[in-house]
Each structure stands twice: as C-alpha cells, then as structure tokens.
Amino acid sequence: MTTPSMEDYIEQIYMLIEEKGYARVSDIAEALAVHPSSVTKMVQKLDKDEYLIYEKYRGLVLTSKGKKIGKRLVYRHELLEQFLRIIGVDEEKIYNDVEGIEHHLSWNSIDRIGDLVQYFEEDDARKKDLKSIQKKTEHHNQ
C-alpha cells in the first residue's frame, strides 16, 4: 500500500523518465522541492517495496509494478486537472487543488469523475449548459 508521499515520488519519477528517459535524485529533489537526502531515503524505501531499482550513482529504473502505478497516478492527476478546468476552476488554482485532493479520493471516485469528464467532452453543448447554470448561480450570489 502506498502513502501519499510515496505516490508523489512515484508519479514524479514516472513523469521524469517519460520526459527525459531517466530520473536522477537531483531531478526528483528539484521537481518536488525537497532535499536530495529525503529523495534518497524515499527511493531506498521504494526500492525495498519493489516499485523501482536504485543503484547509487547510477540512477533508478521503475519496475513493472512502479510503471503501472506511475502511469495510473499521472492519469489521476491529469484527469482531475481536466475536471477542474471543465467545471470552471481558475487556472492558477488548479494545480494546488489537485495536489490537495488527489490522495484523498478512492479509485472508484476517480473512475466516476472520469465518466463525468467524458460526458462533458463528448458534447460542447453540455459544457455551455454548465456555464449557463454557473452564470445564473453567480448572479444570485451577488
């Protein structure tokens, strides 16, 4: 079972490897704004739990288990960003909002949010209807 912190690391490592082809402790530390020694400790734990293989000074490689969960975590993050955009959350608030909620939702909830995103993406009229409702409620709340 992964903790929210483990998930943040796995997600970041997965994204770095997808983007650069590799992930170094220094890259992970910079991306997560943490000290390299914290990264080393977590990477050793993730190695022990078989999410990745870590060789000091040689970098790290995600195992198939690590890749699978990494892909799912990136999907969850991107889906939540897409959902918040659809419902009209201010762009500058989206990242922090996703970071605040992503670890607290069950995968069942994520799947249902995915259904909602798909529903809105399939027909632009649905997005327009939502915006119309939001305008009415904004008007009533003023």
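Note that Cβ sites are derived from N, Cα and C of the backbone, with glycine treated the same way.
Just so you know, the substitutions we noted aren't modelled in this structure.
Record features, source Swiss-Prot:
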- Asp8, Glu99, Glu102, His103: Cd(2+) 1 binding site (BINDING)
- Asp8, Glu99, Glu102, His103: Mn(2+) 1 binding site (BINDING)
- Glu11, His77, Glu99, Glu102: Cd(2+) 2 binding site (BINDING)
- 1-63: domain 'HTH dtxR-type' (DOMAIN)
- Asp8 to Met: Binds only one manganese ion, in a pseudo-hexacoordinate geometry (MUTAGEN)
- Glu11 to Lys: Retains selectivity for activation by Mn(2+) and Cd(2+) over Co(2+) and Fe(2+). Can bind Mn(2+) in the C site, despite alteration to the A site, and adopt active DNA-binding conformations. Non-cognate ions fail to generate fully active complexes (MUTAGEN)
- His77 to Ala: Retains selectivity for activation by Mn(2+) and Cd(2+) over Co(2+) and Fe(2+). Can bind Mn(2+) in the C site, despite alteration to the A site, and adopt active DNA-binding conformations. Non-cognate ions fail to generate fully active complexes (MUTAGEN)
Fewest other C-beta atoms within 10 angstroms, as judged across His77, His103, which are the recorded positions: His103
Asp8 (mutagenesis position) and Glu99 (Cd(2+) 1 binding site), Cα-Cα, nearest whole angstrom: 9
Rounded mean pLDDT for the residues that make up the domain 'HTH dtxR-type' (1-63): 94
Secondary-structure category, per DSSP, in which His103 (Cd(2+) 1 binding site) falls: helix
Beyond the site residues Asp8, Glu99, Glu102, His103: chain residues whose C-beta lies within 8 Å of the centroid, for Mn(2+) 1: Pro4, Glu7, Glu11, His77, Val98, Gly100, Ile101
His77 (mutagenesis position) versus Glu11 (mutagenesis position) - Cα distance in angstrom: 9
Separation of alpha carbons, Glu102 (Cd(2+) 1 binding site) and His77 (mutagenesis position) (Å): 7
Least Cβ-crowded entry, counting other Cβ within 10 Å, from the recorded positions listed as Glu11, Glu99, Glu102: Glu99
Structural state of His77 (mutagenesis position), classified by DSSP into three states: helix
